[in-house]
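Quick notes on the structure that follows.
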Amino acid sequence: MSNWDTKFLKKGYTFDDVLLIPAESHVLPNEVDLKTKLADNLTLNIPIITAAMDTVTGSKMAIAIARAGGLGVIHKNMSITEQAEEVRKVKRSENGVIIDPFFLTPEHKVSEAEELMQRYRISGVPIVETLANRKLVGIITNRDMRFISDYNAPISEHMTSEHLVTAAVGTDLETAERILHEHRIEKLPLVDNSGRLSGLITIKDIEKVIEFPHAAKDEFGRLLVAAAVGVTSDTFERAEALFEAGADAIVIDTAHGHSAGVLRKIAEIRAHFPNRTLIAGNIATAEGARALYDAGVDVVKVGIGPGSICTTRVVAGVGVPQVTAIYDAAAVAREYGKTIIADGGIKYSGDIVKALAAGGNAVMLGSMFAGTDEAPGETEIYQGRKFKTYRGMGSIAAMKKGSSDRYFQGSVNEANKLVPEGIEGRVAYKGAASDIVFQMLGGIRSGMGYVGAGDIQELHENAQFVEMSGAGLIESHPHDVQITNEAPNYSVH
């Protein structure tokens, strides 16, 4: 069947082409609810996700964004073991109740306890009689190890075993806090009726609950985290390891999600993991979204070529302007009762509001977080200013590191035979990710207040766009003035 007669299908819009029309509002910005449910086990308190890029999201970024209420996607440019370890770091960074605490036996060496404590940045380890029966017999903490000279000595010689303070399984955080304070201790092991170790509550975790009240967490009180996989020979092995490490979702990450090979692989992944949350992309059309949902995906990622470091649209001549792509995919998502993530092209907080208004349930951001302390990119000084490296996953360097399969070039062994669809660059250093999130949320709340939307669903239903001319875009930015003091949420690109 020929598509000749519809070759020039329609006009496409991106963020700089449109503005949201202000409307009658009974909503103040501080009253806006930013919660978004992407899947049954994936409810975020803010609609922000950090990209699965090797200069954006490792465990530090994932922890920071989850504490703010969003979600980080651990990139896959590392071994399966390393990526699974990154997921574990996030899941163990914060717990309401630690349901699977580390433990050792009295026969283990002190050095093994120290290694465990340093690797996971914990201050103590429960000690059980045997690995099989898990009967609690003691605990060893930093204080017990402070003056030890022989780290080859068995833990039994240095652990605290008398007057152990414990609590029953099911103890709530309020009761645990009272017990910890009363006995001046930092860790409270939870035991069952047989004295078996069944959990652990720490004062640090209680403090984190208070410090980060909006953190995005799973049913066990652990931070939410996702991780990326490709469509390769190790996909199932990697996905298995990531889920075992605690990942709440995997992101099947390809440049063209509406591809027969990708769809077959996704269907196989769904069959292999029938009850797990699958996010997949990228696509830019309604048909692409439909194909992914039919293959078994829970959440579709939308965006081909809009990213600041992506060259797909000029190298391959392919893509759909992002606002149109979001709107088209969202129409299908509504039909299926599922959700989409708008991935790429966002420069300002106002673009986030536009992406959500067009039908997005959350946005995925790369460049806006690449300059933060938590991003894994290297810091460098250029002309007296501080920058961090930022590169597309389609850049030569990233493809050599492991992302070539994303662009269907996994079989290419020579760097000079790779055809990149991204570039390497630098972005200005921005400080803590939490500061960036604060400004973003302020902008989102303000935009939703202007259009009278109390939550994201109301934004979907009621927001209206106006097409903007080139002169309108110029008028939208500061003009006819020299900026002398940049605002924290606006800079000239």
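Every residue gets a Cβ built from N, Cα and C, even glycine.
Look at Swiss-Prot and you will find 97-155 tagged as domain 'CBS 1'. Annotation comment: Swiss-Prot describes G305, G307, C310, E475, S476, H477 as K(+) binding site. For S308, D343, G344, G345, G366, S367, Y390, R391, G392, M393, G394, E421, the entry in Swiss-Prot reads IMP binding site. Quoted from Swiss-Prot, the note on the mutagenesis of R406 to A is: No activity. If you look up Swiss-Prot, you'll see R406 marked as active site, proton acceptor. Under its mutagenesis entries, Swiss-Prot includes E421 to Q with the note: No activity. Quoted from Swiss-Prot, the note on the mutagenesis of Y450 to A is: No effect. Experimental mutagenesis is annotated in Swiss-Prot for Y450 to D, with the remark: Reduces activity by 75%.
Locations of recorded Swiss-Prot features on the structure.
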residue : record               : Cβ neighbours (10 Å)
G305    : K(+) binding site    : 26
G307    : K(+) binding site    : 26
S308    : IMP binding site     : 19
G366    : IMP binding site     : 26
Y390    : IMP binding site     : 24
G392    : IMP binding site     : 26
G394    : IMP binding site     : 26
E421    : mutagenesis position : 25
E475    : K(+) binding site    : 10
S476    : K(+) binding site    : 12
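Annotation note: G392 (IMP binding site) sits in a coil segment as assigned by DSSP. Ranking the recorded positions G307, C310, E421, E475, H477 by the distance of their Cα atoms from the Cα of G344 (IMP binding site) places G307 first. With the fewest other C-beta atoms within 10 Å around its C-beta, H477 stands out among the recorded positions C310, G344, Y450, H477. For E475 (K(+) binding site), the nearest neighbour among the binding-site residues S308, G366, G394, judged by Cα separation, is S308. Among the recorded positions G307, E421, Y450, S476, H477, the ones whose Cα is located within 10 Å of the Cα of G392 (IMP binding site) are G307, E421. In terms of Cα distance, the binding-site residues that sit within 10 Å of E421 (mutagenesis position) are G305, C310, G394, chosen from G305, S308, C310, Y390, G394, S476. Across the residues annotated as binding IMP (S308, D343, G344, G345, G366, S367, Y390, R391, G392, M393, G394, E421), the widest Cα-Cα separation comes to 16 Å. The recorded positions Y450, S476, H477 include none with a CA atom within 10 A of the CA of G394 (IMP binding site). Taking only the Cα positions, the spacing between S476 (K(+) binding site) and S308 (IMP binding site) is 21 angstrom. Recorded residues G366 (IMP binding site) and G307 (K(+) binding site) have their alpha carbons 8 Å apart, per Cα-Cα distance. In the predicted structure, the domain 'CBS 1' (97-155) carries a mean pLDDT of 90. For the pair C310 (K(+) binding site) and Y390 (IMP binding site), the Cα-Cα distance reads 11 Å. A straight line from the CA of G305 (K(+) binding site) to the CA of Y450 (mutagenesis position) spans 30 Å.
A helical conformation is recorded for S476 (K(+) binding site) in the three-state DSSP classification.
Per-class residue totals from DSSP over the domain 'CBS 1' (97-155), listed helix then strand then coil: 16 helix, 16 strand, 27 coil.
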